[in-house]
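Q: Dumping what Swiss-Prot says about this protein:
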type     : residues                           : note
ACT_SITE : D334                               : active site, 4-aspartylphosphate intermediate
BINDING  : V287, A288, I290, E292, N716, D720 : Ca(2+) binding site
MUTAGEN  : M59 to L                           : Does not affect sensitivity to CPA
MUTAGEN  : S240 to G                          : Does not affect sensitivity to CPA
MUTAGEN  : A691 to E                          : Displays optimal activity near pH 8.0
MUTAGEN  : R795 to K                          : Shows very low activity, but no change in pH-dependence
MUTAGEN  : R795 to Q                          : Displays optimal activity near pH 8.5
Amino acid sequence: MEIYRKSAAETFTQLEATEKGLTTSEVTKRQEKYGFNELKNKKKDPLWKLFLETFKDPMVIVLVIAALVQLVLGEVVESLIIFLVLIVNSIISVVQTRKAESSLDALREMSAPVAKVIRDGSKQSIHARELVPGDVVILDAGDFVPADGRLFESGSLKIDEGMLTGESEAVEKYIDTIPDEVGLGDRVNMVFSGSLVVYGRGMFVVTGTASETEIGKIAGLLETAEAKQTPLQRKLESFSKKLGLGILALCVLIFAVEAGRVLLGDNSADMATAILNAFMFAVAVAVAAIPEALSSIVTIVLAVGTNKMAKQHAIIRKLPAVETLGSTSVICTDKTGTLTQNKMTVVDYYLPDGTKENFPESPENWSEGERRLIHIAVLCNDSNINSEGKELGDPTEVALIAFSNKNNQDYNEIREKFIREGEIPFDSDRKLMSTLHTFNENKAMLTKGGPDVMFARCSYVFLDGEEKPMTEEILAKLKETNEEFSNQALRVLAYGYKRMPADTTELKLEDEQDIVLVGLTAMIDPPREAVYASIEESKKAGIRTVMITGDHKTTAQAIGRDIGLMDADDIALTGQELDAMPEEELDKKLEHIAVYARVSPENKIRIVKAWQKKGKITAMTGDGVNDAPALKQADIGVAMGSGTDVAKDSAAMILTDDNFVSIVDAVGVGRTVFDNIKKSIAYLFAGNLGAIIAILFALVLDWINPFTALQLLFINLVNDSLPAIALGMEKAEPDVMKRKPRDINEGIFAGGTMRAVISRGVLIGIAVIISQYIGMQISPEMSVAMAFTTLILARTLQTFAARSNVQTAFGAGFFSNKYVIGAVLLCFVLYGITVLPGAREIFSIPASFGLHEWSIAAGLALAAVVMMEIIKVVQNKFFK
């Protein structure tokens, strides 16, 4: 049986402890048994292991093999270039992994550093890490709870448990036994490590420390929550495997054909040299086919996306998250602080004369009823706003003094004018608070509390400027108004006063009778203003928004309906209802559950997994410790900037303005980034395909290999990188936020990308073949030089065609992407370097290669690109 279902006495018996605390010797024994009250460090992998892990990627393995082959053949420069690219990518990956491991460190820092305990029969202050089960701990306002425990004393104790439960209001604590099984947020006789005491005092016996606390359990969930691959990572990994196998098979075939020619041909030739040439042909195909710079370019394009998102108030911690967010189909969002402002606010009020809603902004225009309502709300109140603007006290009471300030009445002026002379503190049993003040030499008790309790104690009502007897009609109207407010999920408080004898110096419980009712206030943690539009925008983008909160079901439903998150056929579930629901039933109802209330961290992970099981890319937003495991489990975790360090460190993205709108904006950027990555990939593979076609054509016709390995590496690693990165800077397509989310099984060459790769690759290949043929009429060396020049120019000019699969270069705005213009010009400069004296020999360009040959190569390259644009126009007009 759970501790909260046992009495305090039973708990002490189970723990073999008493209210007088443990003895020093008993503490020593228990520390040996339970250890210290701190979260254990999970052993981190050494840097060398993380570094080697990055070389498991199939594309990386293929590149390593290619580099080793180059090294064996004595091509040291080519080999070193490939290895350098791989090492840089690995270092970036290791740095990102190390940053992601900081979640548990933040959790450890949340533990209270000092605890007030009773040991050996006396009060002591100790380090919180020294606590053991059975210790008796004293709590006062402002204290962090140092361990989990069962309360046995409570004096108006209120604790903010929002970091664990997501609850927006402080929880009133009791010591009574709870007979039924309830969720974490309803265990009001328990306290939890890391939560904050905002009001009152109490004493509890420690029932759990370290990993046995609720925070400790969350730490365990963080360790077991799976880190998901992004859709792009999954697609590139799958494609890399297929590409590697395909290239291997092609290379073996090429080598077999060439070797067969040698063995079946003229044996008088130098067989060893011929076999080596055959092997070099195969290596050239491997180098031409593998886009060596692909990994680096994808990383850079994603980084460009992070900069764009930063301007939209979204900071990316993990680069692949940019692309993942763009493919998101479900956003599981916390309510408090995400959809709402995380600040209780008075939104309505009611006076017995019927006045409500619009409170006069100037105190001079207040009615006497409004003036008295404000005075009671401010004076019968223990909260404050300090000189730094920090709000201190219960959020509900802070809302009341903020209400006064909002209506141009400084609450401090009221308190300075009417000093508190006595009080009866708030008590969770009677649900009232009363204070004593003097008004114009007349003593009065001011009282605020729950409406039902106040109605029962009010014999009079302040109406039309006079104190009148409470009638059944007036009481019925008050109850009706209270019900209206409650149905809107508003928190209602009632206010009243009672005239006291002039010699009154202190208040007694029996004084809280025959009160004069003044009015009601209604408050709520209101939705963020921009949330309404962002929810609608997400619907247009085909994204399902689901609210997951620790708050009450009624409140969550009201907010959900208000902001348009819940449709007519949608339902809400509590954490307990979810726990009782079998997987099959959840699977059937999942798409109609818009709100989950009173949920636990385990519930959140289950919800995320349920959506992922349906193949949906799922984002999870949150700001509390309770959100951290689900943030890690989700395909992309989105933490609020004002949230806990634990949430931020578990997330892939952080919103600096805590604005839900920023998520929708970031989705648009993410979709654009993925579009641009596909453009870059198509650009790279079209160029590579053109090179392979030329090589295979030369092989079939027994021509000389049109390229050297160094030429291909120069194009793949240096020349192609600049335009590919520039394509990552393209602006969003007009329909980017009107499309449905991408199918996660959709390949990276879907949506016309493969068609573009093939058509552009074939045109580049044809241009190179023609150029090589023309060069062969002069010399074998000239054929290589012309093939290389045509390939590099065609691939460079292809950048303009690659900007869009729909629009031509002029349709998209020829100069609208200045990075493309700059990249193309720089590529021409880089090519110019290869024909300079000294460099010609390195790149196998003969001295006789001049302007005439260059003009032929350039003309063929330009013709290929013009044909690409013509094909694009024809396809879009007749085959759309």
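Note that Cβ sites are derived from N, Cα and C of the backbone, with glycine treated the same way.
What's the neighbourhood like for these features in this structure?
A: Following the DSSP three-state reduction, the secondary structure of D334 (active site, 4-aspartylphosphate intermediate) is coil.
Within 10 Å of the C-beta of N716 (Ca(2+) binding site) there are 25 other C-beta atoms, taking all protein chains into account.
Look at S240 (mutagenesis position): DSSP puts it in a helix.
Following the DSSP three-state reduction, the secondary structure of A691 (mutagenesis position) is helix.
In three-state terms derived from DSSP, R795 (mutagenesis position) belongs to a helical segment.
Long-range neighbours of R795 (mutagenesis position) (same chain, six or more residues apart, CB within less than 8 Å of its CB): A686, G687, G690, I715, N719, D720, P723, I764.
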Q: By CA-CA distance, flag whichever of S240, I290, A691, N716 among the recorded positions is nearest to D334 (active site, 4-aspartylphosphate intermediate).
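A: With Cα distances computed to D334 (active site, 4-aspartylphosphate intermediate), the winner among S240, I290, A691, N716 is S240.
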Q: Between I290 (Ca(2+) binding site) and A691 (mutagenesis position), find the distance joining the two CA atoms and give it rounded to the nearest Å.
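A: Approximately 11 Å lies between the Cα of I290 (Ca(2+) binding site) and that of A691 (mutagenesis position).
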Q: Between the Cα atoms of S240 (mutagenesis position) and A691 (mutagenesis position), what distance do you get, rounded to the nearest Å?
A: 19
Q: For the recorded positions D334, D720, which one has the sparsest Cβ surroundings, going by other Cβ atoms within 10 Å?
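A: Among the recorded positions D334, D720, the sparsest Cβ neighbourhood within 10 Å belongs to D720.
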Q: Report, as a single number, how many Cβ atoms besides its own are within 10 Å of the Cβ of S240 (mutagenesis position).
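A: If we count other Cβ atoms within 10 Å of S240 (mutagenesis position), we arrive at 20.
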